[in-house]
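One structure is given here, and the rest of the page talks about it.
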Amino acid sequence: MTDNNHYENNESNENSSENSKVDEARAGAFERFTNRKKRFRENAQKNGESSHHEAPSHHKKEHRPNKKPNNHHKQKHAKTRNYAKEELDSNKVEGVTEILHVNERGTLGFHKELKKGVETNNKIQVEHLNPHYKMNLNSKASVKITPLGGLGEIGGNMMVIETPKSAIVIDAGMSFPKEGLFGVDILIPDFSYLHQIKDKIAGIIITHAHEDHIGATPYLFKELQFPLYGTPLSLGLIGSKFDEHGLKKYRSYFKIVEKRCPISVGEFIIEWIHITHSIIDSSALAIQTKAGTIIHTGDFKIDHTPVDNLPTDLYRLAHYGEKGVMLLLSDSTNSHKSGTTPSESTIAPAFDTLFKEAQGRVIMSTFSSNIHRVYQAIQYGIKYNRKIAVIGRSMEKNLDIARELGYIHLPYQSFIEANEVAKYPDNEVLIVTTGSQGETMSALYRMATDEHRHISIKPNDLVIISAKAIPGNEASVSAVLNFLIKKEAKVAYQEFDNIHVSGHAAQEEQKLMLRLIKPKFFLPVHGEYNHVARHKQTAISCGVPEKNIYLMEDGDQVEVGPAFIKKVGTIKSGKSYVDNQSNLSIDTSIVQQREEVASAGVFAATIFVNKNKQALLESSQFSSLGLVGFKDEKHLIKEIQGGLEMLLKSSNAEILNNPKKLEDHTRNFIRKALFKKFRKYPAIICHAHSF
């Protein structure tokens, strides 16, 4: 509606608008305007001017383009407008545009000015969404990204970021083996590529202290040593691992970092940024390079009400986003989960209810690194007057370090040893323990199978398993659940939604991270291929062009510069196997042999041959394992012996006189004979001697 229409409305409804001072003012303004117009026409008639003289040009109707206003009044009103413009210019505020077309008839000029405002704001928003366009696209600088673990799998995270002269390694984690890797407790990344580039590695950069990010550090330092940068908790837990491995002297490589304080590491400038996750003191990384800024989120969720009241440093992330980020590497673990991940503090009401209603002992099992989860459980144990027994080596160690470093504060008098549990009534005891993943050597498993020295599960026990099974551990978790239920314990697991929350961002948190960082290029990390592929779709929905996203797998090498992202090669990657009881690596060939034995059995042959007669001696020995039953073994051995007799008769002197060739000749025959009979390739143990 135009200003004139406002005035006409108010004049016709003057009596009904008396209670409004604003309406009265407008009506008065219209009356004064009408009187001025009337006097103007009367003066014009007295001066002999045309009686149909038009009103000043700024009141002319815009649909009369041929009607020219009087020059005198045109100049007069031009002066008025110029004066108004000068006055506005002198009082102009940055970010504010004054409207000049206030009193004109119609809305064309008014809307033009508003449209200019729309265009200006749209331009500002587009520039705000794409600050990375400030980067120098002519720069020849680039960085190379090489994941050695954590892509195509859950866990085992390790990544190399390098320039031609310098490199950093982000995290060094372990993962759990799938079922069937007999005698293998953990997997660690293959360090071969690090040996190739060792002369330019400036440091190991740790994002947080979970096993899938620090578990491989002692094995790495047995082979290579570099400065190791991290927050106090990360270094504390790594230091404890080094003690167990006899590497205490390598603590001299540790560098304690301060968050929000960029430091130089080789050619990189790195800042640790506080992030919330399921372990204390987690960090994202801002890595400044000559090519541009890289943000690595580490594992994260955006928890606004964390237990320690230290939420994610969104301001610092946004700070780098506004400056312009070339590349974002972001956690993909929960990329299939819609919405947001609940806060760690939401567990409290469920814990409160369970502890309040428990009639006997409460046994709570979770990841030993989830210190805030353990802390909350202990707080409710104290609230309901229970003594706390912490059982399990890793649980005791992590809790002690967190207390000593001042991350948590708990009264020492509330704690008892495992051998003191029996001295207290069941309803006055809380046991915090390891074993949430069904590990056969864990305290919970040994309690459930009556193998623990001091504690066995009772029918009145409440067992809270406050964790989800890591992929690959489902069968182990199911086994321990079966043992607990057979003991008639009450088990709180997945049916209680509020006793466990994830430490990883769901889709809405991933979107917020993408919107804060506004990267030009995006590499989703941490997860199997289906996780990073889903994260890619989320990034596209947040405005990252599909051509600027690459889905990596372990061993891929991707080069990124201000104007491009491309795969440039593939390096050898894989896993090394570790026996966690001896802390020793297991050769790949040993694991393969174990798989052969488990899947197809073993056949052993020690033969003695008379070269002249080309015949087996009676002292030859044969045995099998996992092929046939005891009754059928004699028949199988007789078949193999008969076949070998025929083989020796047709063998030439060169084979019979060479023990190595005779052994290979015998092994190949047995292998083929067993495959023909069983359609399997058992492990063959063969020794041959000729006389």
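The backbone N, Cα and C atoms fix where each Cβ goes, and this holds for glycine too.
The mutagenesis experiment K140 to A is recorded by Swiss-Prot, whose note states: Altered cell morphology, but no significant cell lysis. Over all protein chains present, the Cβ of K140 (mutagenesis position) has 10 other Cβ atoms lying within 10 Å. In the three-state DSSP scheme, K140 (mutagenesis position) falls into the coil class.
Residues or ranges marked as Zn(2+) 1 binding site by Swiss-Prot: H208, H210, H277, D299. Here D299 (Zn(2+) 1 binding site) comes close to T207, H208, H210, H213, H277, S278, S282, D331, T333, G503, H504, H526: these same-chain residues lie at least six apart in sequence, with C-beta atoms under 8 angstroms from its C-beta. Annotation note: D299 (Zn(2+) 1 binding site) sits in a coil segment as assigned by DSSP.
The Zn(2+) 2 binding site feature in Swiss-Prot is assigned to D212, H213, D299, H526; the stated evidence is sequence analysis. Long-range C-beta contacts of D212 (Zn(2+) 2 binding site), restricted to its own chain and to partners at least six residues apart, with a cutoff below 8 Å, comprise G150, I154, G155, G156, N157, G173, M174, S175.
Counting every protein chain shown, the Cβ of K323 (mutagenesis position) has 15 other Cβ atoms within 10 Å. Quoted from Swiss-Prot, the note on the mutagenesis of K323 to A is: No effect on cell morphology.
Less than 8 angstroms from the CB of V501 (substrate binding site) sit T341, P342, S343, E344, T346, I347, each of them six or more residues away in the same chain. What Swiss-Prot records for H500, V501, S502, G503, H504 is substrate binding site.
In sequence order, T538, S541, C542 make up the list of same-chain residues 6 or more apart from K511 (mutagenesis position) whose Cβ falls under 8 Å from its Cβ. According to Swiss-Prot, the mutagenesis experiment K511 to A carries the following note: Altered cell morphology and significant cell lysis and cellular debris.
A helical conformation is recorded for K547 (mutagenesis position) in the three-state DSSP classification. Under the heading of mutagenesis, Swiss-Prot lists K547 to A and annotates it as follows: No effect on cell morphology.
Record note (Swiss-Prot), mutagenesis E595 to A: No effect on homooligomerization. The unchanged residue is displayed. All protein chains shown were included, and the count of other CB atoms within 10 Å of the CB of E595 (mutagenesis position) stands at 14.
Cβ neighbours of K649 (mutagenesis position) (same chain, under 8 Å, six or more residues apart in sequence): Q614, A615. The note that Swiss-Prot attaches to the published mutagenesis K649 to Q is: Acetylated mimic with no positive charge. Has a significant increase in homotetramerization over homodimerization compared to wild-type. Decreased exoribonuclease activity. Significantly decreased endoribonuclease activity on RNA substrate with hairpin structures at both ends in the presence or absence of RhpA.
Rounded to the nearest whole angstrom, the C-alpha distance between K323 (mutagenesis position) and K140 (mutagenesis position) is 20.
Counting only the Cα atoms, the space from H500 (substrate binding site) to E595 (mutagenesis position) is about 36 angstrom.
Proximity of S502 (substrate binding site) to non-local residues of its own chain (separation of 6 or more, Cβ distance below 8 Å) is seen for S278, K301, T333, N334, K337, T341, K468, given in sequence order. Separating the Cα atoms of E595 (mutagenesis position) and K140 (mutagenesis position) is a whole-number distance of 49 Å. Sorted by the number of other CB atoms within 10 A, the recorded positions H526, K547 start with K547, the lowest.
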